[in-house]
Amino acid sequence: MAAQKDQQKDAEVEGLSATTLLPKLIPSGAGREWLERRRATIRPWGTFVDQQRFSRPRNVGELCQRLVRNVEYYQSNYVFVFLGLILYCVVTSPMLLVALAVFFGACYILYLRTLQSKLVLFGREVSPAHQYALAGGVSFPFFWLAGAGSAVFWVLGATLVLIGSHAAFHQIEPADGEELQMEPV
């Protein structure tokens, strides 16, 4: 607990507090904890995009080694690149924004309705899971018209290209033990 507060104080000194940067709408729970861990383990963006550290790998072995080590090292940065691409895709597609508004509006109405009373159809109580499935079914035509399927594949493709090319061409720093290893002759 004390170590966590020390890390938070260090981040606040730098002007970045993970708790203030996270939206207040995300409830405390597993999702918020995961996002806080990602935010805490993010690598400096300066080293992430340093142009002097990009070069072509010499062979396939080095390429594979770079891919594995960079994905492991910059995992949190890659998550935020992915989230940024999702945000870009949603903001630049007005129909997708409308479809998301319809879906989240229906979910919010159902949430308010369940606070007041249970929903009963044909003499049977409808569970919240079924209600949200109904909201998804109602908003499905909007997602289909907005081209949500192509947006999903665009985001996945753009993420793979960006992360794959960064991981392949970004030089890895040698680990502490690798610098001093000598091979027998």
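Positions of Cβ are set from backbone N, Cα and C atoms, glycine also.
Mutagenesis annotation in Swiss-Prot: Asn70 to Thr, described as Retained in endoplasmic reticulum, no interaction with RAB3A or VAMP2; the structure shown retains the original residue. Within 10 Å of the Cβ of Asn70 (mutagenesis position) there are 22 other Cβ atoms, across all protein chains.
Record note (Swiss-Prot) on the mutagenesis of Trp154 to Ala: No effect. Trp154 (mutagenesis position) is surrounded by 15 other CB atoms, counting those within 10 A of its CB over all protein chains shown.
The annotation that Swiss-Prot gives for the mutagenesis experiment Glu178 to Ala reads: Retained in endoplasmic reticulum.
Annotation of the mutagenesis experiment Glu179 to Ala in Swiss-Prot: Retained in endoplasmic reticulum.
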C-alpha spacing of Asn70 (mutagenesis position) relative to Trp154 (mutagenesis position), in angstrom: 23
